[in-house]
Amino acid sequence: MRILYLLFSLLFLALQVSPGLSSPRRDMLFCKGGSCHFGGCPSHLIKVGSCFGFRSCCKWPWNA
């Protein structure tokens, strides 16, 4: 029965980190004016930091 609690807590943690369920406002707070992208940045943007989870904070080169 204790392992069931552990599985539910891990599932809850995984759902919080997933990109579709996180708050866009919280991501923008971490990014500070850039845009958050899952994984790496597109080729025309540069990485300036990280957003919540596995996202990269990307900005235009002339705004960085």
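Counting starts with 1 at the first residue shown.
Note that Cβ sites are derived from N, Cα and C of the backbone, with glycine treated the same way.
Just so you know, the substitutions we noted aren't modelled in this structure.
The mutagenesis experiment Lys59 to Ala is recorded by Swiss-Prot, whose note states: Dramatic decrease in antimicrobial activity. A strand conformation is recorded for Lys59 (mutagenesis position) in the three-state DSSP classification.
The natural variant Val17 to Ala is recorded by Swiss-Prot, whose note states: In strain: Xinghua.
In Swiss-Prot, a natural variant is listed as Gly20 to Arg, annotated with the note In strain: Xinghua.
Annotation for Lys59 (mutagenesis position): spatial neighbours Gly33, Gly34, Ser35, Leu45, Ile46, Val48, criterion Cβ-Cβ under 8 Å with sequence separation of six or more.
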